[in-house]
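Student: One structure is given below, represented as structure tokens, and several questions about it will come after.
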Amino acid sequence: MTYLAVVLNGPKAKNGRKVFDSFLEQNRQMFWNRELTSACESITYMGFMRPGTLFVSGPASQLTVLKDAWARRILKPAMGYTITSLGDLGAIQQVEQMHFVPLGDVICDAVAQLNRQGLAATEQAIRQYVARHCPHVAPPGIEMVRQTITSLLSTGFVYKMADHYFVSVPTNSPMRPPAKAATKTTKTTVECQTGASMMCPQQTSTSSDEHVIEPAKKDHKKCQNSNRRSIFARLFSRGMKPQTIMPSASPIHVGGPPTPPPAAMLPTKNKYPTYHHDLNEECQRKARRRNHPRRGETQKLLSSSSECLKYYPVDMPETRPTRRRARMASPLRSSTPNNSDSAYSISPPHTDSNEEAGSISDSEINHTYININKFRRQNFDSTQFEDLTGATATTSEEPEILGRHIRGVLISNL
């Protein structure tokens, strides 16, 4: 077994094993180069010498693959490092690198890196990536990149979707995440719900001394029995009470003709309904009250302007003070009740039609009234009073009647 020394340039590493694992991980990503990936699986870690010399060993054929990859400038260093030299450990002879670089491997690596970063892997993007991240490779032209991609498409290493290119990842590639093992579906039983399997697991034994129980096992069994009496076991072990189905009040008969319900179950209908005499007026009054809003209530519309808003304190009083509307008193009028022989007047009589309503008459003038219809031979239901102060006789009978039966009522202005 021969040894190979890889001289790395980068930050000072304290653990050479991590540097070796990073070196293998970077080269395993080139899964399209099967010889290099198989060589990474075969080599072993031998040691590390500071500041950055890595020693590996393996079969001679696999180490030769690493030398060829370094010679063709496709061998990748560990993350954060660069490979300055590579050679055998015996004489540490340096391997000369060729000027020819396989463009297929470089383009495959560029497409894989663009896919991993979530960038569009177009022809122009691939060319820019090679020119920026591969200084040892002369920037290829767009036609050379297109020809190389066409050859990769024919071999199946790269596939195209619209104008974007993607690397065909095999199933055993380290870039593909490992598939999760299918979880076995468990069947929910009564023991899972009641917790009996957790409290008292069943123990099966095939040994011949099955009935022999040691003292330690007895203590373990007592502990299990005490756990079974815990509150969770008592809660879950309660059985469900059987639900009693109440018989229906009206049993359903299937197959028979539908029978009409008995007359006693039907509600009685009043053929001659009666209502109170003022029902119509009451309904109209309620409808009028519903349609016409109350006096003083105005419909307030919302406005988007802040000038029209009125802000009240947070603690509003239960009832806001309201002012009653001042009403003007209606003028009094004189009237005489029916079936009355006496004169009745709330306000003084008005003889002059030019006077205004509600004006006060002279308090010095006294008026005398007498019922004329009482002394006439005609039968009247109402009374008629005349003022004797300024009355003139219109008939021949009235002066005699007034002279003999003058029974007046003197009413003075109050």
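Just so you know, the numbers here start at 1 and follow the chain as drawn.
Just so it is clear, glycine is given a Cβ too, placed from its N, Cα and C backbone atoms.
Substituted residues are absent from this model; it holds the original ones throughout.
Here the structure is a predicted model, which means the values were calculated and not measured.
Mutagenesis annotation in Swiss-Prot: Gly47 to Asp, described as In n1810; defects in the hermaphrodite-specific neurons (HSN); abnormal migration, reduced levels of serotonin, also egg-laying defects. Localized inappropriately to the cytoplasm; the structure shown retains the original residue. Annotated domain 'Winged helix Storkhead-box1' per Swiss-Prot: 93-170, in sequence order.
Describe the structural surroundings of these features, if you would.
Tutor: Summarising the environment of Gly47 (mutagenesis position), the number of other Cβ atoms within 10 Å of its Cβ, over all protein chains shown, is 14.
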Student: Grab the pLDDT values for the domain 'Winged helix Storkhead-box1' (93-170) and give me their mean, rounded.
Tutor: 86
Student: For the domain 'Winged helix Storkhead-box1' (93-170), jot down how many residues DSSP puts in helix, in strand and in coil.
Tutor: 40 helix, 9 strand, 29 coil
